[in-house]
Amino acid sequence: MDYAMKSLSLLYPRSLSRHVAVSTAVVTQQLVSKPSRETPRARPCRVSTADRKVRKGIMAHSLEDLLNKVQDILKLKDKPFSLVLEEDGTIVETEEYFQALAKDTMFMVLLKGQKWKPPSEQRKKRAQLALSQKPTKKIDVARVTFDLYKLNPQDFIGCLNVKATLYDTYSLSYDLHCYKAKRIVKEMLRWTLFSMQATGHMLLGTSSYMQQFLDATEEEQPAKAKPSSLLPACLKMLQ
């Protein structure tokens, strides 16, 4: 009878809750008594490429974490690389050395075949490369520009401005207005007439210069022939 009463008392909710509370307290005390291993805090790091053109800021807990994040950020999957200090090129290989470094330490990623170089040497090489790629100064001998525009939206073609520049010093421009079909023909005839007049002036100038040159050569030939004709006459008189 006593055994049955004890069994019923154990099944009573108050005693059951008391046993659960005691068990929870024991488990909690055991968990607290066990020494917990502290995880290192994330530290800020800066990483650059070998040419110092790309720089990234990364938060990493350990050296392995930093290497994994560098591989993901710089897309270096399946590419062997090493991590060195940016200031002097010291290789960072152990976790102890990584944890001993100061915060915001600048690291450099070197791929296979790349070597660490001081910043001064890289600046010198960049300056030489910039000077070698500097374009040489060019002088325009002649430049012709065409500008087509409309003064009225209803114009057939519009207006054409032709500008010619020689050695960036002498310039000549002509404005051709094209309003209607008849006006276009008139402007074309006017331009043709202007070209013919200019060509005629050039031909006249050239022909007059050639005429003067021919006249000068013809006057020199009789002058040379006169002394040769006087010599036989003098010989006859002496005989």
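Backbone N, Cα and C atoms are what each Cβ position is placed from, and that goes for glycine too.
In this structure the noted substitutions are not present, so the sites keep their original residues.
What Swiss-Prot records for 41-118 is domain 'CIDE-N'. On the 0 to 100 pLDDT scale, the model's mean across the domain 'CIDE-N' (41-118) is 87.
K112 (mutagenesis position) falls within neither a helix nor a strand when secondary structure is assigned with DSSP, and so counts as coil. Under 8 Å, Cβ to Cβ, and six or more positions away along its own chain, K112 (mutagenesis position) finds K79, P80, F81. Record note (Swiss-Prot), mutagenesis K112 to A: Slightly inhibits interaction with PLIN1; when associated with A-115. The unchanged residue is displayed.
In Swiss-Prot, the entry for mutagenesis K115 to A states: Slightly inhibits interaction with PLIN1; when associated with A-112 or A-117. The structure shown retains the original residue. The Cβ of K115 (mutagenesis position) lies under 8 Å from the Cβ of A50, each on the same chain and at least six residues away in sequence.
For the mutagenesis of K182 to A, Swiss-Prot gives this note: Abolishes lipid droplet enlargement activity, but not localization to lipid droplets, nor enrichement at contact sites; when associated with A-186 and A-190. The structure shown keeps the original residue.
Following the DSSP three-state reduction, the secondary structure of K186 (mutagenesis position) is helix. Here Swiss-Prot describes K186 to A as a published mutagenesis experiment; the accompanying note says: Abolishes lipid droplet enlargement activity, but not localization to lipid droplets, nor enrichement at contact sites; when associated with A-182 and A-190.
Annotation of the published mutagenesis K226 to A in Swiss-Prot: No effect on protein stability; when associated with A-226. Drastically increased protein stability and decreased ubiquitination; when associated with A-224 and A-236; the original residue is retained in the structure shown.
Quoting Swiss-Prot on the mutagenesis of K236 to A: No effect on protein stability. Drastically increased protein stability and decreased ubiquitination; when associated with A-224 and A-226.
Residue environment of K186 (mutagenesis position) contains 14 other Cβ atoms, counted within 10 Å of its Cβ in all protein chains. In the domain 'CIDE-N' (41-118), helix, strand and coil residues by DSSP number 17 helix, 24 strand, 37 coil.
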